[in-house]
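Inspection log for the structure reproduced underneath, given as structure tokens.
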Amino acid sequence: MDGGNQSEGSEFLLLGMSESPEQQRILFWMFLSMYLVTVVGNVLIILAISSDSRLHTPVYFFLANLSFTDLFFVTNTIPKMLVNLQSHNKAISYAGCLTQLYFLVSLVALDNLILAVMAYDRYVAICCPLHYTTAMSPKLCILLLSLCWVLSVLYGLIHTLLMTRVTFCGSRKIHYIFCEMYVLLRMACSNIQINHTVLIATGCFIFLIPFGFVIISYVLIIRAILRIPSVSKKYKAFSTCASHLGAVSLFYGTLCMVYLKPLHTYSVKDSVATVMYAVVTPMMNPFIYSLRNKDMHGALGRLLDKHFKRLT
């Protein structure tokens, strides 16, 4: 398995962050705990929003979809990683690796685009409150979400198809927790210039443009908030954006730690940074969006109260 060219029938070895059995046991329980917290947190957000008519608004519509994306994202990577940590067989098939890569790339892009749309929603709510209902109509919300999905699916498809033309030689040991694009490209022994060029071009379109849009939106939002004469209204306006700003900072901060570096400098140490955006960010989002949100507190309280009453 260590020599020759990559074929569809061959495999990769996902070695994870450590090959020490003792450390692997610790990592297993740590990632299992994080996975369960992520699943429970995001499922509760989705159920609370879908079951409470008071939360059937654009901002919560996009939040529910962000939670669904995060739920799908961790399920794409962590279960396989947990199996590998408990098993002596750490192999993942070529097809399995490409499938994992496709969903990973697509869902990161989708997360990014939904955060950009949520920034636009906050901009309209703060800067144009009188036009909010018409500017963020249900039809437009569905259209924006559909556009996010289409662009993300195409983005993932482009990079996965390009990866199929890459040849891998020598060791196929991946010192990572999942099949990550930069790691696979580093293992290639064929020309990856096209992959690299397309990665930069599509990355600018899918990530940099939405990120710039988020920055501009928040500059305008902060300007609008500073013009509000009442201190209490200023605080209320800022608090409605604080959770989204926290999620944006966590997402882009962890993403920059991994991807804002030359391809040839990618190292095993980057696996820790990858865990931040692949595991920690989806786990933290439910806490960020519900911690200081009274509407979400109320919806979660009513949801849990209703289910506890059914049990008693």
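In case you wondered, yes, glycine gets a Cβ from its N, Cα and C as well.
Here the original residues stay in place, and none of the substitutions has been built in.
These come from Swiss-Prot:
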type	residues	note
MUTAGEN	SER230 to Ala	Abolishes nuclear translocation of ARRB2; when associated with A-232 and A-239
MUTAGEN	SER232 to Ala	Abolishes nuclear translocation of ARRB2; when associated with A-230 and A-239
MUTAGEN	SER239 to Ala	Abolishes nuclear translocation of ARRB2; when associated with A-230 and A-232
MUTAGEN	THR312 to Ala	Abolishes nuclear translocation of ARRB2
Densest Cβ neighbourhood among SER230, SER232, SER239 (mutagenesis positions), 10 Å radius: SER239
Inter-residue C-alpha distance, SER230 (mutagenesis position) and SER239 (mutagenesis position) (nearest angstrom): 14
SER232 (mutagenesis position) and SER239 (mutagenesis position), distance between Cα atoms, whole Å: 11
